Amino acid sequence: MTSVRCKLAQYLEDLEDVDLKKFKMHLEDYPPEKGCIPVPRGQMEKADHLDLATLMIDFNGEEKAWAMAVWIFAAINRRDLWEKAKKDQPEWNDTCTSHSSMVCQEDSLEEEWMGLLGYLSRISICKKKKDYCKMYRRHVRSRFYSIKDRNARLGESVDLNSRYTQLQLVKEHPSKQEREHELLTIGRTKMRDSPMSSLKLELLFEPEDGHSEPVHTVVFQGAAGIGKTILARKIMLDWALGKLFKDKFDYLFFIHCREVSLRTPRSLADLIVSCWPDPNPPVCKILRKPSRILFLMDGFDELQGAFDEHIGEVCTDWQKAVRGDILLSSLIRKKLLPKASLLITTRPVALEKLQHLLDHPRHVEILGFSEAKRKEYFFKYFSNELQAREAFRLIQENEVLFTMCFIPLVCWIVCTGLKQQMETGKSLAQTSKTTTAVYVFFLSSLLQSRGGIEEHLFSDYLQGLCSLAADGIWNQKILFEECDLRKHGLQKTDVSAFLRMNVFQKEVDCERFYSFSHMTFQEFFAAMYYLLEEEAEGETVRKGPGGCSDLLNRDVKVLLENYGKFEKGYLIFVVRFLFGLVNQERTSYLEKKLSCKISQQVRLELLKWIEVKAKAKKLQWQPSQLELFYCLYEMQEEDFVQSAMDHFPKIEINLSTRMDHVVSSFCIKNCHRVKTLSLGFFHNSPKEEEEERRGGRPLDQVQCVFPDTHVACSSRLVNCCLTSSFCRGLFSSLSTNRSLTELDLSDNTLGDPGMRVLCEALQHPGCNIQRLWLGRCGLSHQCCFDISSVLSSSQKLVELDLSDNALGDFGIRLLCVGLKHLLCNLQKLWLVSCCLTSACCQDLALVLSSNHSLTRLYIGENALGDSGVQVLCEKMKDPQCNLQKLGLVNSGLTSICCSALTSVLKTNQNFTHLYLRSNALGDTGLRLLCEGLLHPDCKLQMLELDNCSLTSHSCWNLSTILTHNHSLRKLNLGNNDLGDLCVVTLCEVLKQQGCLLQSLQLGEMYLNRETKRALEALQEEKPELTIVFEISW
């Protein structure tokens, strides 16, 4: 009997060379879903018919090898061999025999053959589709594999994967920001919390939860230079590499909005053709499943102007050619291919307009680089690890610039400048602090490569470039035609020179249109336009384009008058750059480098403008004080800033970012005439609770005006997210502003390092801080030595709140060293909830007997216990003790400590306020206190006994106290189960003429209607008595 291998070889021998090659090709690509193993090409290349049969059986066994051959005969259209092999199929087992006999009937063979041809046809179509996708992915991979640096020479490029550094992304609803160019406000506090809300790229289009609708539109928002375009290109590359959206989208099309916004009509099919590797893409087949397509639109804000004119026009036909902005508008509004997905990048300026076009979009904010990613970027940029380490160390030392490097564009500029310095062998000097300084340095490095351009010609080119930039800013224009260049004295050949310098680049796909390589460069040169002058017949004038009279009429005064009026703030960065450029050292540097004349008149105009704005009332179109501070900070010239800050009678700003802290610190330390200073978190609201009602906390916000000087002396920075690294510059203002006497830093994570910086400032002779609040500042015992040094060296500090900091007993021991010092003049001290135990009470007791200035001590919410209070009471009986108010709220006390407190009430006539809320004293404890309260030397005015486990058994003692104690004015008894009879009895006592109580707080009690009526009757009969009660039924 002939073996299966020989039979199979005989069939293969009937194949001619062409068919045998086809057979091998199908054998290599055999569908895996059929359960057989494809034979590798390398083992089939030189195999003859016998070798091939052997390989098929070795890989899959006889039965599967035969089935593979039968299927491939059909695939290569050899029906004769297919029918013969079907009829000649060996008997494998009973099941197969039965099956074989059934399918070998002539009718069955015919039906099976036709069905198999249909299946193979469908397989062919799918394979063609896969071939299209595979070819397009290869094209996208090739197109987006590399990027060009802005300063790259011809032919130079950088591998995108090796340079790309991960950006932080968070889901966020769009905010109604009025300013487009607030680059520095992107690094805000939530950036530190972003791991909790960060979004992974692969989840961009996933629903929020299992019940939500899928997401079809995603909007990436971020300021200029934050990395929107590079992220969009990375998404394209990762998709092409099969790393992203592999099973979600068959096609991703990258659209440059500024290119599509041109007036040339085009259809959606034309857009796809422009993305395809050859001129004949299968558009119909691509658009057959729009849900498998993602359009990635980069730079929506760059076509905003065009949208204004044609927002109502719609295109629904993918073959119809329309204006580019109408085409994109139709895609965005889901009028064209409504089932397709969109990913749009934009600056915040265009968010409001974009929002009206979208239906349920997901907004994702790009926050830039985290601190760790900044370091990663440096090490990726510099191929030499030693250079990377040196550059990163330098930037880290300049904290302001390191902060700015969260913006990828700034990071690139800084790295470029440092690398050029390294390559020339120059030592790395202290890097500049501001955006202007970074751009000036970058421009100077570009000028080194200006080639053979003559000096006077270059000056003309630069002037034309600056006027072009300014004209574009005023008209909100970023794409320029050749006629625009000619209007500003520039020729096509001139632009080539700038292309070599990478300041002004020619568009690759739009040959007749030109743009600045980045919007911020256009803003920088627009600011320079207002500074460049030339000598004309003995007079210095500002030079401008001959055909642009409108721009000549828009001088610095007009620029500043319009600053703040533009709804979207297009002039903000231009004015900031203007301030930065008039720095005298920078002006001299530019005049030398550019061989040009810089206007000095602009400095006077800017100072006059600041003076007017500093005194102006708050109006919607007025720039905020913080924005003015940003302008002054950009200048980095302290004499000018001091002159400007003299015009601010009142400073009231909200801080929300790190740069806000840095900028405000720089300006405030140069401010010597301010009368009111108020700094706060944007969402901060004042806490208006009484000090006594708090039973141990000062106000979180204080606005105190001394009547003799009429100068506000309060500064509050509550919940400003200050950290220790931002404190040094801010605290330096404490030594220069002598009118500042109150400082509230509550709810800021200063930590011990920040506290150390603050203590250095507090010990400065020029510092006049008297009241300092540091609640919830993340302090530990390690800072207590520094605080103790302040207490022992400064007699000005009279009030200190350290509540809600884990100082511990050891921290209090260190603190008490300063409190016992002869120079310590502290009067009020809050140590509420500081992780204290009875072990600290001995140290505090020694303070009470030696410090004669301390009159208020609040140490509640600590586990002091009865033993701790007993130790304190021993020293409070000392005649030298001047303590007036003691807060022991929720301190784990029982009736055991009440005898010691009674002794204090009997002996210390200075003692007037005692807070015992939330301690289980019980009726026994009150009975013991009653003895002290009835003593003739007792001068207590305020007694707080809320939630102290009192019952109706305390009624007689309470009545006795109210009747015989003539000093007590306020009594709190809330949240005690006194009962109706006791309360009614107290009402009768309070009606007596000898009772001098002014305030009775009963809080929440279970009282009946009769008791309520008794309280109301008492209130009417004795209006000078305030009764606060809340009845629970």
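Yeah, the Cβs are placed from backbone N, Cα and C, and that goes for glycine too.
For the domain 'Pyrin' (1-91), the model gives a mean pLDDT of 82. Positions annotated as domain 'Pyrin' by Swiss-Prot, on the basis of sequence analysis: 1-91.
Record note (Swiss-Prot), mutagenesis Cys126 to Ala: Decreased activation of the NLRP3 inflammasome; when associated with A-955. The unchanged residue is displayed.
If you look up Swiss-Prot, you'll see 136-206 marked as domain 'FISNA', on the strength of sequence analysis.
Per Swiss-Prot, ATP binding site is recorded for Thr165, Gly222, Ala223, Ala224, Gly225, Ile226, Gly227, Lys228, Thr229, Ile230, His518. In the three-state DSSP assignment, the secondary structure recorded for Gly227 (ATP binding site) is coil.
What Swiss-Prot says about the mutagenesis result for Ser194 to Ala is this: Abolished phosphorylation by JNK1 leading to decreased activation of the NLRP3 inflammasome.
Marked as domain 'NACHT' by Swiss-Prot on the basis of sequence analysis: 216-532.
In Swiss-Prot, a mutagenesis experiment is listed as Ser291 to Ala, annotated with the note Abolished phosphorylation by PKD/PRKD1, leading to prevent NLRP3 inflammasome activation. Counting every protein chain shown, the number of other Cβ atoms lying within 10 Å of the Cβ of Ser291 (mutagenesis position) is 15.
Record note (Swiss-Prot), mutagenesis Ser291 to Glu: Mimics phosphorylation state; despite this, does not promote activation of the NLRP3 inflammasome. The unchanged residue is displayed.
Experimental mutagenesis is annotated in Swiss-Prot for Gly754 to Ala or Arg, with the remark: Increases interaction with NEK7. Secondary structure at Gly754 (mutagenesis position), as computed by DSSP, is helix.
For the mutagenesis of Ser803 to Asp, Swiss-Prot gives this note: Mimics phosphorylation state; impaired ability to recruit NEK7, leding to decreased activation of the NLRP3 inflammasome. The structure shown keeps the original residue. When other Cβ atoms within 10 Å of the Cβ of Ser803 (mutagenesis position) are tallied across all protein chains shown, the result is 25. Secondary structure at Ser803 (mutagenesis position), as computed by DSSP, is coil.
Mutagenesis annotation in Swiss-Prot: Trp830 to Ala, described as In LRRm1 mutant; abolished ability to form homooligomeric double-ring cages that hide pyrin domains to avoid premature activation; when associated with C-858; the structure shown retains the original residue. Taking all protein chains in view, 26 other C-beta atoms sit within 10 angstroms of the C-beta of Trp830 (mutagenesis position).
All protein chains included, Tyr858 (mutagenesis position) registers 24 other Cβ atoms within 10 Å of its own Cβ. Tyr858 to Cys appears in Swiss-Prot as a mutagenesis experiment; the accompanying note says: In LRRm1 mutant; abolished ability to form homooligomeric double-ring cages that hide pyrin domains to avoid premature activation; when associated with A-830.
Here Swiss-Prot notes a mutagenesis experiment, Cys955 to Ala, with the remark: Decreased activation of the NLRP3 inflammasome; when associated with A-126. For Cys955 (mutagenesis position), the same-chain residues that are 6 or more apart in sequence and have a Cβ closer than 8 Å to its Cβ are Leu978, Leu981, Cys982, Thr985, Leu986.
Every protein chain shown contributes to the tally, and the Cβ of Lys970 (mutagenesis position) ends up with 17 other Cβ atoms within 10 Å. One entry in Swiss-Prot concerns the mutagenesis experiment Lys970 to Glu. Its note says: In LRR6 mutant; does not affect ability to form homooligomeric double-ring cages that hide pyrin domains to avoid premature activation; when associated with R-1001 and A-1029.
For the published mutagenesis Gln1001 to Arg, Swiss-Prot gives the following note: In LRR6 mutant; does not affect ability to form homooligomeric double-ring cages that hide pyrin domains to avoid premature activation; when associated with E-970 and A-1029. Long-range C-beta contacts of Gln1001 (mutagenesis position), restricted to its own chain and to partners at least six residues apart, with a cutoff below 8 Å, comprise Asp946, Lys970, Leu971, Asn972, Leu973, Gly974, Val1028, Phe1029.
DSSP classifies Phe1029 (mutagenesis position) as strand under the three-state reduction. According to Swiss-Prot, the experimentally introduced change Phe1029 to Ala is described as follows: In LRR6 mutant; does not affect ability to form homooligomeric double-ring cages that hide pyrin domains to avoid premature activation; when associated with E-970 and R-1001.
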- Go through Thr165, Thr229, our binding-site residues, and report the one whose Cβ sees the most other Cβ atoms within 10 Å. Thr165
- How many Å lie between the Cα of Gly227 (ATP binding site) and the Cα of Ser291 (mutagenesis position)? 27
- Helix, strand or coil: which one is Gln1001 (mutagenesis position) in, per DSSP? strand
- Write down the Cα-Cα distance for Gly754 (mutagenesis position) and Ala223 (ATP binding site), rounded and given in Å. 31
- Message: I'm trying to understand the geometry here, so how far is the Cα atom of Gly225 (ATP binding site) from the Cα atom of Ser291 (mutagenesis position), in Å to the nearest whole number?
- Response: 32
- Which of these recorded positions has the least crowded Cβ, counting other Cβ atoms within 10 Å: Gly225, Gly227, Gly754? Gly225
- Rounded to the nearest Å, what's the C-alpha distance separating Ser803 (mutagenesis position) and Trp830 (mutagenesis position)? Just drop the number here, would you? 6
- For the domain 'Pyrin' (1-91), the DSSP residue counts stand at 65 helix, 0 strand, 26 coil
- Mind giving me a neighbour count for Ala223 (ATP binding site)? Other Cβ atoms within 10 Å of its Cβ, every protein chain shown. 27
